[in-house]
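Take a look at the structure set out below.
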Amino acid sequence: MGKDNKEHKESKESKTVDNYEARMPAVLPFAKPLASKKLNKKVLKTVKKASKAKNVKRGVKEVVKALRKGEKGLVVIAGDISPADVISHIPVLCEDHSVPYIFIPSKQDLGAAGATKRPTSVVFIVPGSNKKKDGKNKEEEYKESFNEVVKEVQAL
């Protein structure tokens, strides 16, 4: 029983990587900078680790509120949102507050990485937002990958 579940997880992960090209036609024209296949995988892993440490804000309202409050981190935006007006203001807001942002091709992948069953349009990774003491170990786990991703995003 446990073995089947593991195999199911592995096939699910490989599916998301294989679907990168399949999801490209649905990406919005203003979705720039768009993550490459390799960076997309790295970003999703970082989101997954950050959500385990409870250091993510999900959804447009939460992300906009956090940006206006001046929190720092990384904004990950899904590039296949319809209608586009839902997220069109977020890149401008990020640039105003000098917060790095990146687009990824799929809202389904972003939702799955963010530990929700629903597709998610925007995720804001805010390191250190979890004030609990037990979150320290989990935070250290993803901090390194978070810093790597931020450097790559700023290079784009």
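Using N, Cα and C of the backbone, Cβ positions are placed for all residues, glycine too.
V56 (mutagenesis position) falls within a strand when secondary structure is assigned with DSSP. Recorded in Swiss-Prot as a mutagenesis result, V56 to K carries the remark: No effect.
One mutagenesis experiment catalogued in Swiss-Prot, G59 to E, is accompanied by this note: Significant growth impairment at 30 and 37 degrees Celsius. Impaired association with H/ACA snoRNAs. Taking a C-beta cut-off of under 8 angstroms and a sequence separation of 6 or more, G59 (mutagenesis position) has the following same-chain neighbours: T120, S121, V122.
What Swiss-Prot says about the mutagenesis result for R68 to A is this: No effect. The 10 Å shell around the Cβ of R68 (mutagenesis position) contains 11 further Cβ atoms across the protein chains shown.
Swiss-Prot lists D80 to A among its mutagenesis entries, and the accompanying note reads: No effect. Residues near D80 (mutagenesis position) in space but far in sequence (CB under 8 A, at least 6 apart, same chain), listed by position: R23, A26, V27, L28, P105, S106, K107.
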Is it possible to get the count of other C-beta atoms within 10 angstroms of the C-beta of V56 (mutagenesis position)?
28
Length of the line joining the Cα atoms of R68 (mutagenesis position) and V56 (mutagenesis position), in Å:
16
